[in-house]
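Student: One structure follows; several queries about it will come next.
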Amino acid sequence: MPFVNKQFNYKDPVNGVDIAYIKIPNVGQMQPVKAFKIHNKIWVIPERDTFTNPEEGDLNPPPEAKQVPVSYYDSTYLSTDNEKDNYLKGVTKLFERIYSTDLGRMLLTSIVRGIPFWGGSTIDTELKVIDTNCINVIQPDGSYRSEELNLVIIGPSADIIQFECKSFGHEVLNLTRNGYGSTQYIRFSPDFTFGFEESLEVDTNPLLGAGKFATDPAVTLAHELIHAGHRLYGIAINPNRVFKVNTNAYYEMSGLEVSFEELRTFGGHDAKFIDSLQENEFRLYYYNKFKDIASTLNKAKSIVGTTASLQYMKNVFKEKYLLSEDTSGKFSVDKLKFDKLYKMLTEIYTEDNFVKFFKVLNRKTYLNFDKAVFKINIVPKVNYTIYDGFNLRNTNLAANFNGQNTEINNMNFTKLKNFTGLFEFYKLLCVRGIITSKTKSLDKGYNKALNDLCIKVNNWDLFFSPSEDNFTNDLNKGEEITSDTNIEAAEENISLDLIQQYYLTFNFDNEPENISIENLSSDIIGQLELMPNIERFPNGKKYELDKYTMFHYLRAQEFEHGKSRIALTNSVNEALLNPSRVYTFFSSDYVKKVNKATEAAMFLGWVEQLVYDFTDETSEVSTTDKIADITIIIPYIGPALNIGNMLYKDDFVGALIFSGAVILLEFIPEIAIPVLGTFALVSYIANKVLTVQTIDNALSKRNEKWDEVYKYIVTNWLAKVNTQIDLIRKKMKEALENQAEATKAIINYQYNQYTEEEKNNINFNIDDLSSKLNESINKAMININKFLNQCSVSYLMNSMIPYGVKRLEDFDASLKDALLKYIYDNRGTLIGQVDRLKDKVNNTLSTDIPFQLSKYVDNQRLLSTFTEYIKNIINTSILNLRYESNHLIDLSRYASKINIGSKVNFDPIDKNQIQLFNLESSKIEVILKNAIVYNSMYENFSTSFWIRIPKYFNSISLNNEYTIINCMENNSGWKVSLNYGEIIWTLQDTQEIKQRVVFKYSQMINISDYINRWIFVTITNNRLNNSKIYINGRLIDQKPISNLGNIHASNNIMFKLDGCRDTHRYIWIKYFNLFDKELNEKEIKDLYDNQSNSGILKDFWGDYLQYDKPYYMLNLYDPNKYVDVNNVGIRGYMYLKGPRGSVMTTNIYLNSSLYRGTKFIIKKYASGNKDNIVRNNDRVYINVVVKNKEYRLATNASQAGVEKILSALEIPDVGNLSQVVVMKSKNDQGITNKCKMNLQDNNGNDIGFIGFHQFNNIAKLVASNWYNRQIERSSRTLGCSWEFIPVDDGWGERPL
């Protein structure tokens, strides 16, 4: 069903219903205008907006410049009936295009449902419409009626391309941000759109981005509709809350104030400019405003000015605000419902998300100050369709977004070149002491009268330099921790899957009816929306500098197109002072070739050689092994843009190696993270439960603190670093285009010197030349993008994250002391729990929380680069064993030869997992290239691998050290060996002096983190310092090795159990790496994090969790109990029963029994999963095994209370009961493998995580939404954390 009621024509006669002359609220009397009601609550007025504000009634250009990148004025636009008809059809077509997507249908339904609150009465027990949320509709007989509405689309005012969402009403700013909302007016035109450079973002396809692209006008209208949604629901951010820029330097934009509302509406990583502390402030503010509205509805006893009933209007606002209603009719705000509505309005509805649904190209940031504007006509289907936009299917316009490419689809786009009233703000950058004879003209920004060379730089081409005032820093505030301290739920990233979940649960029914309203005054007088005062900055401000800038270098590459000959030069001075010279950063050989005149007979060969050389110059890259996280360097960026202000441009590669990515930044960001605020722990005398809960809450709040700091750093990085990198990206594209233009001009000049007869013998096409040069530029931009992205991520990871981690580690140390003292002070209350709680505190606070960029941004380009950053650590590996293409191979650049014995076993699920037995034929030999055989006294090196060591079962293993990895020759080298409860690293020099570093673990422990479980081992060796062993990213032991002499290792590495007395012994090993450097702690943690494969769920041992495999269950909150079934059927329940009991062999091991209780089997919900591996967010069923028969885990979601008791049901009896579980992998990177199971109802709504709740001292399994509110990353304390235990030979327990 279409969104627009019917097809309208502007000349259709008025009927007083959906075609009528109307009066809208304004600041004075107005003449009625013809309007069209395209849907309930939504009208379109195909007129220029000269009536909402009399001060804006003049359509001519203003006398002074506006502080915007570009303005366009044409007083004749939209003055004829044909133009108005085309406008009407264009707007309705865009509404249908938006409505055709799932996201658009949700947004438009929200807008129709978003009736402004009836708060127009001065009596608090009375509901009354606010008159400025109404229009007067003129009837055919001349009378009028008043009608409430939500949205009006109006033509633009004087500036045709200034699209905006505005409103009128009493104290209008409060209405749009106090929860009430007010009627919205959008100034918009479907006949104009904006350009952007997509090649700045393209990473892989040189065919994409061959020119300028045009924005789909549906995206532009959707952006304004999102604003309307915020304002109708009264959650718009105060326009005074803006993102400011500094203005004190020549390279910074002046006067730019981007409102938080715009950043939030755009979405993507721009929304991350608003730091989390401020976003939490907004959310809490509007939550309280919604509670005020619920309170007002509860007080209301009557309604006036309408024939609608009070109860009907209450129900309208109940639907709008998703209020809860109890049996007495009292309304309240449910926090979960509010959070869902607020998330939908502010994070689901964004421009960035609409781009994904429209499947179009779009600007990548709101801070896109491209000045290209195009005239378009979207009404004909041959130009634009509802489903495809410009990229028409079954045509050449469908591929590579060619329909939006303004050069390929040039018939659809008319670029506005001669702007009426094109105002630009600029700065004048002058370098002192330059002799200016024969300089370029003053019109180009050069001062001929002074001994200063001045260039004019547009304000919007300068660096975006955010002010420190933008970043809230309340991290130093202390906090009181109690037993009921609120733990914030971890935020869920916005994904297409999440949006689809919102769509599936969205209620599209119950669209509000038209309500009869008593006639208001014939002229509804509104109050103008006051806009914030933007500080104005002087235009043309002059800055006197003593050196050239990036902008001088770019200007030196420009020239005036004409009939005169130009020539390239490698001298910036010469190019700036001589109008016929153009600066190039290409080689002197290229300069000689391009400047050399050629005869006609040689012309085509000359051109072909120049194109080849141009491609060769732009393709230049350098590589270095000195920087692990930057794999390629574009050496000409320095001389192209004067990076480093001339100091480093002649050796840009050397400067980057010496200084790092910081040399790219014009201004170095400062991150002011104070000493983090401490926690004040509240004591509870003689109350064990509340005391333990307080400790748990402190640890969870600690995790929140890490999250806050990481978010704060990412916000600073995006705003302060990434924006600078993006400007360099843009300027490099301009620089390459300048070189192409100069090359073309020289070639074209030479061609025009020939006689007509000579030209006739030359088959030369300037357009073909342009295409070839543009293709070279776009290929070059792929490398430039990769390099700049790597630099940006490198700066984040090496200069910003470590600073935050140091602050957090200091905080952890302080909290650890406070918690241990708290436990000691309350030891009398915590009888039987003291040691367990001390261990929990020590373990939790001695482990850093790894940084994961994907938690904080969803920009795929940056996330891809972050992943590459992690992989680049592997690139320093000189041996990297992986199983690929049915072979075990060395992925390092050395490709070492590998020999595999006949008794080596590769796990069938993950073939990187290699099993070695205590057999002569169970071995792997790696033959190293001579270049990497270790033979040194000083060179550092490291190794890392994962290992799973089965339990030692008998006394034959005591005091039996045996080698598993050996690189010794002539009693010199290194090896890894095992002993009962030990992993041992040995270094030995040629004089047989040795050093050992050991990790020890115990087998006399209830539940071990190490026995038969995958362990990540890293050993680093600094030859002038220590050898260190890390387990799961944590430093365990270190010993000095500076006393060792030359170590000459073997040229092969043998993986084999050598010297083991137990003939049944075996080990598992995977991901072996050898590095020719000492890995630092951050690199070890990054490597650990990457190799943990957090997107795949793991079982108790660390293997991949699988479908259709039986598992015993371990609850991490109460690990001494197991799951049992009271009875099957809907009246039965499952519960935790204990204790587990023990398995033991005297003096060898003493452990809890793991194979106890009811087994769970994970079953596929859909057939899309092909490899039988359970992944994060998989939707599954859980079967439970009772007396060798499988039953389905399910619940009745209509049970009273938050906790829904789970039952084991016959599978055919499940029916409509809730049984779908979403599997969650906790990305804690710890030595345990926590899983969480989120049960959902049949509509996809969360019922809650599966845990347990005490009912009459019985710990029954439940699905509880309490967990969803309380859960926090890395928590080991909540009852919804589980581990799946399969039977495994390495544990040695007989299953019951």
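Each residue's number is its place along the chain shown, starting with 1.
Glycine is no exception: its Cβ is also placed from the backbone N, Cα and C atoms.
Here the original residues stay in place, and none of the substitutions has been built in.
Relevant sequence annotations retrieved from Swiss-Prot are reproduced here:
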| type | residues | note |
| --- | --- | --- |
| ACT_SITE | Glu224 | active site, proton acceptor |
| BINDING | His223, His227, Glu262 | Zn(2+) binding site |
| BINDING | Tyr1117, Glu1203 | ganglioside GT1b (d18:1(4E)) binding site |
| MUTAGEN | Arg363 to Ala, His or Lys | Wild-type KM for SNAP25, about 75-fold decrease in kcat, no effect on Zn(2+) binding |
| MUTAGEN | Glu982 to Ala or Gln | Decreased binding of NTNHA by receptor-binding domain (RBD) at pH 7.5 |
| MUTAGEN | Glu1203 to Leu | Strongly reduced toxicity, heavy chain has very strongly reduced binding to synaptosomes, decreased binding to gangioside GT1b |
| MUTAGEN | His1253 to Trp | Heavy chain has very strongly reduced binding to synaptosomes, binds much less GT1b. RBD protects against neurotoxin less well than wild-type |
| MUTAGEN | His1253 to Ala | Strongly reduced toxicity, heavy chain has very strongly reduced binding to synaptosomes, decrease in ganglioside GT1b binding |
| MUTAGEN | Tyr1267 to Phe | Nearly complete loss of toxicity, heavy chain has very strongly reduced binding to synaptosomes, binds much less GT1b |
| MUTAGEN | Gly1292 to Gln | Whole toxin has very strongly reduced toxicity, almost no binding of RBD to neurons |
| VARIANT | Val27 to Ala | In strain: 62A |
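Provide an account of the burial state, proximal residues and distances for the features listed.
Tutor: Counting only same-chain residues six or more apart in sequence, the Cβ atoms lying under 8 angstroms from the Cβ of Glu224 (active site, proton acceptor) belong to Phe163, Glu164, Cys165, Ile186, Phe188. Glu224 (active site, proton acceptor) falls within a helical segment according to DSSP.
Same-chain residues at least 6 positions away in sequence with a Cβ under 8 Å from that of Glu262 (Zn(2+) binding site) are, in sequence order, Tyr366.
The number of other CB atoms found within 10 A of the CB of Glu1203 (mutagenesis position), across every protein chain shown, is 23. In the three-state DSSP scheme, Glu1203 (mutagenesis position) falls into the strand class.
Counting Cβ atoms from all protein chains shown, Arg363 (mutagenesis position) has 24 others lying within 10 Å of its own Cβ.
Sequence-distant neighbours of Glu982 (mutagenesis position) (same chain, 6+ apart, CB under 8 A from its CB) are Glu961, Val998, Phe999, Lys1000, Tyr1001.
Taking Cβ-Cβ distances under 8 Å and a sequence separation of 6 or more, the neighbours of His1253 (mutagenesis position) in its chain are Glu1203, Ala1259, Lys1260, Val1262, Ser1264. DSSP gives His1253 (mutagenesis position) a strand state.
Contacts of Tyr1267 (mutagenesis position) defined by a Cβ separation under 8 A and a same-chain sequence distance of 6+ are given as Gly1248, Phe1249, Gly1251, Leu1278, Gly1279, Cys1280, in order along the sequence.
Every protein chain considered, the tally of other Cβ atoms within 10 Å of the Cβ of Gly1292 (mutagenesis position) stands at 16.
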Student: Name them in sequence order: residues not among His223, His227, Glu262 whose Cβ is within 8 Å of the mean position of the Cβ atoms defining the Zn(2+) site.
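Tutor: Neighbours found: Cys165, Glu224, Ile226, Glu261, Thr265, Phe266, Glu351.
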Student: Could you give the Cα-Cα distance between Arg363 (mutagenesis position) and His223 (Zn(2+) binding site), in whole Å?
Tutor: 12
Student: Note down the number of other Cβ atoms within 10 Å of the Cβ of Tyr1117 (ganglioside GT1b (d18:1(4E)) binding site), including every protein chain shown.
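Tutor: Its Cβ shell of radius 10 Å holds 18 other Cβ atoms.
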Student: Have a look around His227 (Zn(2+) binding site) and count the other CB atoms within 10 A of its CB, chains all included.
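Tutor: Other Cβ atoms within 10 Å of His227 (Zn(2+) binding site): 23.
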Student: What are the non-local neighbours of His223 (Zn(2+) binding site), defined as same-chain residues 6+ apart in sequence with CB under 8 A from its CB?
Tutor: Thr265, Phe266, Glu351, Phe354
Student: When DSSP states are folded down to helix, strand and coil, where does Tyr1117 (ganglioside GT1b (d18:1(4E)) binding site) land?
Tutor: coil
